[in-house]
Amino acid sequence: MAGAENWPGQQLELDEDEASCCRWGAQHAGARELAALYSPGKRLQEWCSVILCFSLIAHNLVHLLLLARWEDTPLVILGVVAGALIADFLSGLVHWGADTWGSVELPIVGKAFIRPFREHHIDPTAITRHDFIETNGDNCLVTLLPLLNMAYKFRTHSPEALEQLYPWECFVFCLIIFGTFTNQIHKWSHTYFGLPRWVTLLQDWHVILPRKHHRIHHVSPHETYFCITTGWLNYPLEKIGFWRRLEDLIQGLTGEKPRADDMKWAQKIK
C-alpha cells in the first residue's frame, strides 16, 4: 500500500485546554464522527457512478479515435490544454465552495458531498486510505451528464456533422477526463511512497498537481491554492486575490463567515 504524509498544517489557535485534548488525524474527534457518516447508500451511489462513467468514457473514446484526422491535430492540442486549464479552475471553484461555505448538516449535500471536505482538513491522510470507488465516485457522478450528451451525439449525428464538431468534442472529452480524475490526482498529491513512476513523473513535470505544491493549501485556515487538478492556476489566482475578493463579496452580501463550519469541525474535541 502506498504511504502518505503525516502532517496537518499549522495548529489552529485554540485555548490551552482544547489544544491539549485535540489530536489531528484519524483519532481526532471530528474526523471519527465524519468518517462514521459514510453510509451504505452513499457507497451504492459511488459504485453506480463509477460503472456508468467509465462505460461512457470507453464508448466515447472509441468514437473519437475512429473520427480522428491529422488535420485536426493543432485544434485538438489546443483543446487538450484548454480542457486542462478549465478543469483546474472548476476544481478550484468546487473545492473553494465546499471548503468555505455550507455545512455538514445541510439536507442531501451536507453528508454526501461537504462531509469529505471537512474530514480531509482534519485528517489529510484519510484520502489515501480510500479505495478507487470512494475516491472517484462523486466526480464520476458529476461528469455523467456531459458524457451522456456526447454519447447521444455519436449515436444520432451524421459523420459529416461529427467531423465538424470533432475539435470541440475533443476539448469536452479532455475536460471530462481531467474532471473525472481530479480527486484521484488529489489523492496522489497526498501519497508520498509507492506511487507508480509515471505518476511521479507527471507530478514532477507539473502536468498534474505536485505533492509539495498542494501542501500550501493544507496550512490552516486552508484559504488558498484550491485548484487540485493541475494546480496551474493556483499562483495567478492567489496573486490577484481571486478567492479572497470573492469571499469578501459573499460575506458582505450574506453576512456568512468563510470556513465557519470547517473551523467548527476542526475544534471538535469530543
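Cβ coordinates come from backbone N, Cα and C, glycine included.
Per Swiss-Prot, mutagenesis HIS95 to Ala is noted as: Loss of plasmanylethanolamine desaturase activity. If you take the C-beta of HIS95 (mutagenesis position) and look for same-chain residues 6 or more apart in sequence within under 8 angstroms, you find PHE117, PHE226, CYS227, ILE228. Secondary structure at HIS95 (mutagenesis position), as computed by DSSP, is helix.
Experimental mutagenesis is annotated in Swiss-Prot for HIS120 to Ala, with the remark: Loss of plasmanylethanolamine desaturase activity. Contacts of HIS120 (mutagenesis position) defined by a Cβ separation under 8 A and a same-chain sequence distance of 6+ are given as ALA126, ILE127, in order along the sequence.
Look at HIS121 (mutagenesis position): DSSP puts it in a helix. Its own atom aside, the Cβ of HIS121 (mutagenesis position) has 23 Cβ atoms within 10 angstroms in the protein chains shown. While the structure shown retains the original residue, Swiss-Prot records the mutagenesis experiment HIS121 to Ala with this note: Loss of plasmanylethanolamine desaturase activity.
Sequence-distant contacts of HIS206 (mutagenesis position), defined by Cβ-Cβ distance under 8 angstroms and a gap of at least six in the same chain, are HIS213, THR230, GLY231, TRP232. For HIS206 to Ala, Swiss-Prot lists a mutagenesis experiment annotated as follows: No effect on plasmanylethanolamine desaturase activity.
The number of other Cβ atoms within 10 Å of the Cβ belonging to HIS213 (mutagenesis position), over all protein chains shown, comes to 19. Looking at Swiss-Prot, you'll find the mutagenesis HIS213 to Ala noted as follows: No effect on plasmanylethanolamine desaturase activity.
HIS222 (mutagenesis position) counts 21 other C-beta atoms within 10 Å of its own C-beta, drawing on all protein chains shown. Under mutagenesis, Swiss-Prot gives HIS222 to Ala with this note: No effect on desaturase plasmanylethanolamine activity.
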Handout entry: Three-state secondary structure, HIS206 (mutagenesis position) (per DSSP)
Key = coil
Completion exercise
HIS121 (mutagenesis position) to HIS222 (mutagenesis position), Cα to Cα, whole Å, comes out at 8
